Amino acid sequence: MVDAITEFVVGKIGNYLIEEASMFMAVKEDLEELKTELTCIHGYLKDVEAREREDEVSKEWSKLVLDFAYDVEDVLDTYHLKLEERSQRRGLRRLTNKIGRKMDAYSIVDDIRILKRRILDITRKRETYGIGGLKEPQGGGNTSSLRVRQLRRARSVDQEEVVVGLEDDAKILLEKLLDYEEKNRFIISIFGMGGLGKTALARKLYNSRDVKERFEYRAWTYVSQEYKTGDILMRIIRSLGMTSGEELEKIRKFAEEELEVYLYGLLEGKKYLVVVDDIWEREAWDSLKRALPCNHEGSRVIITTRIKAVAEGVDGRFYAHKLRFLTFEESWELFEQRAFRNIQRKDEDLLKTGKEMVQKCRGLPLCIVVLAGLLSRKTPSEWNDVCNSLWRRLKDDSIHVAPIVFDLSFKELRHESKLCFLYLSIFPEDYEIDLEKLIHLLVAEGFIQGDEEMMMEDVARYYIEELIDRSLLEAVRRERGKVMSCRIHDLLRDVAIKKSKELNFVNVYNDHVAQHSSTTCRREVVHHQFKRYSSEKRKNKRMRSFLYFGEFDHLVGLDFETLKLLRVLDFGSLWLPFKINGDLIHLRYLGIDGNSINDFDIAAIISKLRFLQTLFVSDNYFIEETIDLRKLTSLRHVIGNFFGGLLIGDVANLQTLTSISFDSWNKLKPELLINLRDLGISEMSRSKERRVHVSWASLTKLESLRVLKLATPTEVHLSLESEEAVRSMDVISRSLESVTLVGITFEEDPMPFLQKMPRLEDLILLSCNYSGKMSVSEQGFGRLRKLDLLMRSLDELQIEEEAMPNLIELEISVSKRETKLIIPNRLRAFGQIYC
């Protein structure tokens with residue numbers, strides 16, 4: 001486990017040697033020697049892992065190595081900080097820089113020599129403790145792209161959630177959901193121990209076509225052990241999709257009772273389905289039920305819980321359904337579907353070994369799929385190694401195999417994937433994790449290395465998808481064939497928290513207690529109120545990351561003058577001070593909730609963060625002042641509503657730019673944005689005299705663009721047949737996967753052009769107008785998976801029988817109700833049509 005940290009630090013030394021070309025020779029030589037020694041120590045750590053040495057001596061030695069690796073990182077980051085602070089000085093003070101740099105070099109040489117003495121002591125103790133048999137680090141020397149290619153070969157194709165052994169349960173519960181004679185609000189409780197598949201069964205019901213057709217209003221929310229009723233109510237309101245973004249920001253400030261009244265009003269008189277996943281206390285249901293009308297529309301509520309008393313403790317009409325363990329035959333079927341993906345020939349010995357291990361899983365689906373994910377990447381001969389490892393740890397039948405399987409699966413991960421898994425411990429229980437945000441955080445932390453073939457974000461996505469493929473992480477939402485959000489099962493989250501604690505990796509604070517508290521921990525995370533955290537007044541100068549997931553609160557007690565090594569700041573809903581003191585040279589990620597900005601001098605602060613990679617400002621805030629990003633040449637993602645002007649320089653690595661005004665976009669130099677993948681251009685002015693101009697020529701350089709959104713509250717006339725548009729769109733259409741157009745009035749039918757885009761998977765036309773007929777030919781939209789046409793006006797829409805062969809989601813709504821629709825019946829079955 002410690003090997004993940006040491007390999008990360010070894011990589012950091014290597015990167016530092018490359019980046020600091022002007023480094024003094026003495027510093028360079030000492031660092032190279034230190035890197036060699038730490039690489040060697042890393043090999044012995046791998047040996048400790050491989051031999052499964054868990055004696056106190058090995059643990060003590062591993063702890064020495066862990067502390068040493070962290071101290072190496074501190075020395076490097078502090079030295080880099082001093083160099084950057086000197087490089088920013090101007091005027092006469094520059095004359096002293098040369099002397100200062102030499103003094104800094106002498107200082108780090110002294111620090112490194114102390115570290116070298118320590119590593120010699122660590123080596124002597126290794127020999128004394130008898131830790132030998134050097135094992136080379138796995139994947140050493142491979143480039144990121146090569147490791148990803150190896151992962152890609154081992155990955156399965158996109159797999160829908162497999163539900164084995166629950167077919168009868170699903171049939172019974174579906175009948176309860178669709179019972180037309182039951183007009184009252186009816187509650188279905190699914191209960192059983194963790195890992196049995198309660199959430200999987202509930203999701204199967206929630207996503208079934210019959211349920212979608214029956215319930216126009218559906219919502220899903222998680223509860224968990226540490227819940228706030230107001231948060232749960234807000235999640236239900238958001239999930240229903242009945243409330244505008246502007247309205248959502250208003251009701252975020254409501255008290256709990258006001259939210260109850262608001263949600264009740266939304267659902268009154270409607271046939272709804274609400275899934276409340278993972279309830280631990282009856283009080284949680286008592287807090288929610290007042291907001292869910294007991295109407296006579298045939299509404300339903302599904303509850304999942306581990307506790308029988310909670311399942312049967314709901315009032316009103318209900319049905320409690322207990323999930324059972326899988327039979328051996330069902331267990332083997334589930335295992336076979338996942339474990340044999342890369343094995344062509346299954347001999348008798350292999351089958352026997354597999355069945356012995358599956359038997360030990362005792363019918364627990366989560367244990368079975370994690371075991372299958374572990375074995376699916378191994379050769380038949382390696383199956384015996386896993387089996388032997390299980391037997392060594394299972395001293396008697398009273399020990400459950402699940403924790404052992406989870407631990408083995410973690411140990412088999414590459415160090416990058418281990419760091420990704422550990423990082424999942426920062427998120428609250430049952431939290432739906434936005435995958436793009438997770439990727440941006442992992443890159444900002446320095447855990448991911450790219451190369452000339454692959455961007456760091458692509459590498460990070462593959463490591464996360466490896467966790468999904470191994471069933472260590474669950475995909476929740478997909479778009480365009482990609483995972484967009486994920487969730488970690490609470491049993492696996494417990495594993496991540498336990499290992500993070502052992503590695504001094506994360507401090508997590510909640511209302512009750514810090515799950516792990518240390519003044520030298522790298523990351524500090526607050527899940528609920530900030531007051532408890534700030535009241536302890538700890539000073540952790542080694543902190544690299546601070547993240548806040550709690551409710552609205554004031555930021556007090558964080559002294560940024562002493563936190564100069566910070567790489568990640570995600571303030572969440574904290575009310576920010578007027579300014580942040582200190583030069584945060586190492587900062588790579590800054591996340592801000594718009595409701596918390598107030599007098600925060602966002603423009604002045606952002607412009608100083610020269611090495612920032614990701615700037616995220618939540619979409620509930622419109623930045624109307626000009627933001628100067630010209631010195632921020634490392635930017636990769638700029639996310640927010642920047643309508644006051646955005647000054648951008650040479651940012652070749654910029655991949656995300658959402659959203660800026662049309663005027664700001666037209667002033668940029670798109671030829672510098674060669675890696676831009678996601679672009680959002682929006683106009684906020686509602687003036688009818690205001691004419692918005694789309695410069696199509698500005699898009700011709702964006703050959704990497706995948707997602708394009710153009711939005712305006714005023715009517716913008718758009719032609720896709722002008723010479724400029726045709727020339728520009730011919731370039732970007734080759735890469736586009738998603739197009740969203742809002743408030744556009746088309747001068748001609750856009751479909752003949754849009755349907756030819758070879759990679760287009762999502763098309764959304766919202767509040768658009770076209771006075772004519774839209775036609776989709778038989779060969780049109782070959783890869784399209786989602787089509788939303790929410791038009792203000794449209795005379796006619798015709799889709800030929802063979803068009804859109806891959807469509808799985810369809811919604812058509814036209815305010816002008818006399819629209820003529822000619823749509824194949826097979827497509828009508830995929831969605832909702834209101835015309």
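Residue numbers in this text run from 1 along the chain shown.
Placed from the backbone N, Cα and C atoms, the Cβ positions cover glycine too.
Note that the structure is a prediction, hence the values are computed from the model and not measured.
ILE108 to Val appears in Swiss-Prot as a natural variant; the accompanying note says: In strain: cv. Nd-1. Sequence-distant contacts (6 or more apart, same chain, Cβ under 8 Å) of ILE108 (variant position) comprise VAL27, VAL75, TYR79.
Under a cutoff of 8 A between CB atoms, and with a sequence separation of 6+ in the same chain, the neighbours of ARG113 (variant position) are ASP30. According to Swiss-Prot, the natural variant ARG113 to Lys carries this note: In strain: cv. Nd-1.
Among the features that Swiss-Prot reports, domain 'NB-ARC' is placed at 144-453.
The C-beta environment of GLU167 (variant position), restricted to residues of the same chain at least 6 apart in sequence and closer than 8 Å, is empty. Quoted from Swiss-Prot for the published natural variant GLU167 to Ala: In strain: cv. Nd-1.
If you look up Swiss-Prot, you'll see GLY192, MET193, GLY194, GLY195, LEU196, GLY197, LYS198, THR199 marked as ATP binding site. In this structure, LYS198 (ATP binding site) is part of a helix by DSSP. Other C-beta atoms found within 10 angstroms of the C-beta of LYS198 (ATP binding site) number 25, with every protein chain shown included.
There are 14 other CB atoms within 10 A of the CB of GLU256 (variant position), with all protein chains counted. In the three-state DSSP classification, GLU256 (variant position) falls within a helix. According to Swiss-Prot, the natural variant GLU256 to Asp carries the following note: In strain: cv. RLD.
Annotation of the natural variant LYS346 to Asn in Swiss-Prot: In strain: cv. RLD. DSSP assigns LYS346 (variant position) to coil in the three-state reduction, outside any helix or strand. The 10 Å shell around the Cβ of LYS346 (variant position) contains 13 further Cβ atoms across the protein chains shown.
LEU435 (variant position) carries a helical DSSP state (H, G or I). Sequence-distant contacts of LEU435 (variant position), defined by Cβ-Cβ distance under 8 angstroms and a gap of at least six in the same chain, are ARG461, ILE464, LYS482, VAL483, MET484, SER485, CYS486. Under its natural variant entries, Swiss-Prot includes LEU435 to Val with the note: In strain: cv. RLD.
The note that Swiss-Prot attaches to the natural variant HIS440 to Arg is: In strain: cv. Nd-1 and cv. RLD. Non-local neighbourhood of HIS440 (variant position): GLU457, TYR589, GLN613, THR614, PHE616, ARG636, HIS637, each in the same chain, at least six residues away, with C-beta under 8 Å from its C-beta. Reduced to three states, the DSSP call for HIS440 (variant position) is helix.
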Where ARG113 (variant position) sits in the secondary structure, as DSSP reduces it to three classes: helix
Residues within 8 Å of the GLY192, MET193, GLY194, GLY195, LEU196, GLY197, LYS198, THR199 Cβ centre (excluding the ATP site residues themselves): THR304, ARG306, LEU323, PRO365, LEU366
MET193, LEU196 as binding-site residues, winner by CB count within 10 A: LEU196
The one of GLY192, GLY194, GLY197 whose CB sees the fewest other CB atoms within 10 Å, among these binding-site residues: GLY194
Surrounding CB atoms that lie within 10 Å of the CB of GLY195 (ATP binding site), all protein chains: 21
Local confidence of the prediction over the domain 'NB-ARC' (144-453), expressed as mean pLDDT: 88
Distant-in-sequence Cβ neighbours of THR199 (ATP binding site), under 8 Å, six or more positions away: ASP277, ASP278, THR304
Residue among binding-site residues GLY194, GLY195, LEU196 with Cα closest to the Cα of GLU256 (variant position): GLY194
